[in-house]
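Feature annotations, courtesy of Swiss-Prot:
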type: BINDING; residues: Gly340, Asp341, Pro342, Gly343, Thr344, Ala345, Lys346, Ser347; note: ATP binding site
type: DOMAIN; residues: 291-495; note: domain 'MCM'
type: MUTAGEN; residues: Leu189 to Asp; note: Predominantly monomeric and loss of helicase activity; when associated with R-191
type: MUTAGEN; residues: Asp191 to Arg; note: Predominantly monomeric and loss of helicase activity; when associated with D-189
type: MUTAGEN; residues: Phe318 to Ala; note: No effect on helicase and ATPase activity
type: MUTAGEN; residues: Arg329 to Ala; note: Impairs helicase activity; when associated with 326-A-A-327
type: MUTAGEN; residues: Lys346 to Ala; note: Loss of helicase and ATPase activity
type: MUTAGEN; residues: Lys346 to Ala; note: Sharp decrease in ATPase activity. Almost devoid of helicase activity
type: MUTAGEN; residues: Arg359 to Ala; note: Loss of helicase and reduction of ATPase activity
type: MUTAGEN; residues: Thr374 to Glu; note: Reduction of helicase and gain of ATPase activity
type: MUTAGEN; residues: Asp404 to Ala; note: Loss of helicase and ATPase activity
type: MUTAGEN; residues: Ala416 to Arg; note: Predominantly monomeric and loss of helicase activity; when associated with R-420
type: MUTAGEN; residues: Asp488 to Ala; note: No effect on helicase and reduction of ATPase activity
Amino acid sequence: MEIPSKQIDYRDVFIEFLTTFKGNNNQNKYIERINELVAYRKKSLIIEFSDVLSFNENLAYEIINNTKIILPILEGALYDHILQLDPTYQRDIEKVHVRIVGIPRVIELRKIRSTDIGKLITIDGILVKVTPVKERIYKATYKHIHPDCMQEFEWPEDEEMPEVLEMPTICPKCGKPGQFRLIPEKTKLIDWQKAVIQERPEEVPSGQLPRQLEIILEDDLVDSARPGDRVKVTGILDIKQDSPVKRGSRAVFDIYMKVSSIEVSQKVLDEVIISEEDEKKIKDLAKDPWIRDRIISSIAPSIYGHWELKEALALALFGGVPKVLEDTRIRGDIHILIIGDPGTAKSQMLQFISRVAPRAVYTTGKGSTAAGLTAAVVREKGTGEYYLEAGALVLADGGIAVIDEIDKMRDEDRVAIHEAMEQQTVSIAKAGIVAKLNARAAVIAAGNPKFGRYISERPVSDNINLPPTILSRFDLIFILKDQPGEQDRELANYILDVHSGKSTKNIIDIDTLRKYIAYARKYVTPKITSEAKNLITDFFVEMRKKSSETPDSPILITPRQLEALIRISEAYAKMALKAEVTREDAERAINIMRLFLESVGVDMESGKIDIDTIMTGKPKSAREKMMKIIEIIDSLAVSSECAKVKDILKEAQQVGIEKSNIEKLLTDMRKSGIIYEAKPECYKKV
């Protein structure tokens, strides 16, 4: 039964709760917390709602239904109790907070209604915008400018100053009206910060925009979370109007939340709920010796073929193991790039990945700016306040960032993902806001060939509109070519079977697969065995040895690919929920790395593997030809002001360089700023 709060002295009930409530270990739970609060001069006492409910149902009812009235009463009682324990506490801390956690009333952002206003509720979401910290007056000190008074007083007398600054009309000391002057040095201030919380991407209904809610953080809650953090906020819903309320004002108000407590999710993928039954099913699946192949078969099962690519996408979904060292952090996420002819189902596969991944953000290159991908400082039109706003890579922190048509991005926007892909952070310094946000996400991107279809005779850097600085950051690159052949009948039959509703056998349903991936990412951190370590080391050393056989040998592999091998090996182990990376995992990782190097990292002229095709965009053979042409330009420019094109062509052909290659290299060098056209058809080295 409801009991109005005025019939009970909740101060006494609350103090009795704090001093007598015992936890599971039969210890005075809150006495210990209060002692710690006093000793370390903290400002907040965390109270579990379930404890209050088991102690006094009436107090629990008032806390969640009459929060605006009851919370200041409880905070006042707590402060008085602390001063009895330690009177010196007042010298350091003027205000103490009661933070209630574990509220049963958890509401989805899009289901907030007017009936929730004034009540204590909990909301899950992502923090997308944060303002710099400001100061709010919660107790102003005024001076009455009147010859008969001139006294100072605090205002408001019995409560806190609301969001809009109030001035007294009559002096509480002398009872007369007059002029009142604010005394800033005696006014009490509190740290204040505005933020915006948004629905999590996986909760937004298809075809709808994510809902947002403005939240207010005060005192020790400011800067407790950063844009991109997944948070659980508990607070009181209230209403406000942008402009002062006056006659003729619109009778429509915005809802905002004054936060009582905020919990930043430290757990990986805690939005995926895995029951005991799910866990048993996952462990049973992992016992299947062919589980990896079953998982790969379950990736975009409606798309025919592309086994190696699906294998790589599965590896990216599981990821490796990130390592945090004293001076750096080594990423565990696996980045994948798909370059494919039109109609090879690139976008379909990316869409599937965004659905099956426990946490994913899908975006397209054409519709993405640098700010939209990483972070931005945004100015609000109404108030002129600056917000730090998180972009797609920050929102995908801990999951997968899916970027379709990455080749369509503008160069100035594409540069923004360099740091996010390797360091997995996003740094921003604009409008006085300097921040570094986490972007610990695997990037899976797709793009179309520059010339419409992939030209096998050209290196990968010539086939896609991406600079080598980005290409080199992808662990694996796959090329999908639409080539007519013997498999066309099988392809046609497969597509017709899909359209006729025939299901593919032996695949794992999408919901189970999502939970399996979440479980592996959350709980499985395999260690590399000495056998696997030796196999990876031998492969790396053997490839490097081939690079040093002759002075003309290209570089076959770099330490960047070695790190990728380790990540891929760990991902194979995670797919089977294994605690160790075995020889089999290392062998599979080496096979897929070798496939990548032999299909993408090949110098088309020599036919040899040359990792510089990806790392720098120019294989060793092209670099050597470029150096010869530079020497020719230097020697020709000695006798005259610059080297004429016809003379360069003549001398370069004499040393065995084809005319078409010479013209292409001259164009590339001019674009790169190595040479410039001093006169028409006459070049000089910069």
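Placed from the backbone N, Cα and C atoms, the Cβ positions cover glycine too.
The noted changes are left out; the structure has the residues it started with.
Here the features listed in Swiss-Prot are painted onto the structure.
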| residue | record | DSSP (3 states) |
| --- | --- | --- |
| Leu189 | mutagenesis position | strand |
| Phe318 | mutagenesis position | helix |
| Gly340 | ATP binding site | strand |
| Lys346 | mutagenesis position | helix |
| Arg359 | mutagenesis position | coil |
| Asp404 | mutagenesis position | strand |
Cβ-based neighbourhood (8 Å from the centroid) of the ATP site, residues Gly340, Asp341, Pro342, Gly343, Thr344, Ala345, Lys346, Ser347 excluded: Asn448, Leu480, Asp482
Minimum Cβ neighbour count within 10 Å among the recorded positions Thr344, Ser347, Thr374: which residue? Ser347
Could you say whether, by DSSP, Thr374 (mutagenesis position) belongs to a helix, a strand or a coil region? coil
Cβ-Cβ distance under 8 Å to Phe318 (mutagenesis position), same chain, at least six residues away: Ile517, Ala520, Arg521, Ala571, Lys574, Met575
Across every protein chain in view, the count of C-beta atoms other than its own within 10 A of the C-beta of Pro342 (ATP binding site) is 10
For Leu189 (mutagenesis position): intrachain residues, at least 6 apart, with Cβ closer than 8 Å: Glu135, Arg136, Ile137, Tyr138
Among the mutagenesis positions Asp191, Arg329, Lys346, Arg359, whose Cα is within 10 A of the Cα of Gly340 (ATP binding site)? Lys346
For the binding-site residues Gly340, Gly343, work out the Cβ neighbour count at 10 Å and name the residue with the minimum. Gly343
Looking at the mutagenesis positions Arg359, Thr374, Ala416, which ones sit with their CA no more than 10 Å from the CA of Lys346 (mutagenesis position)? none
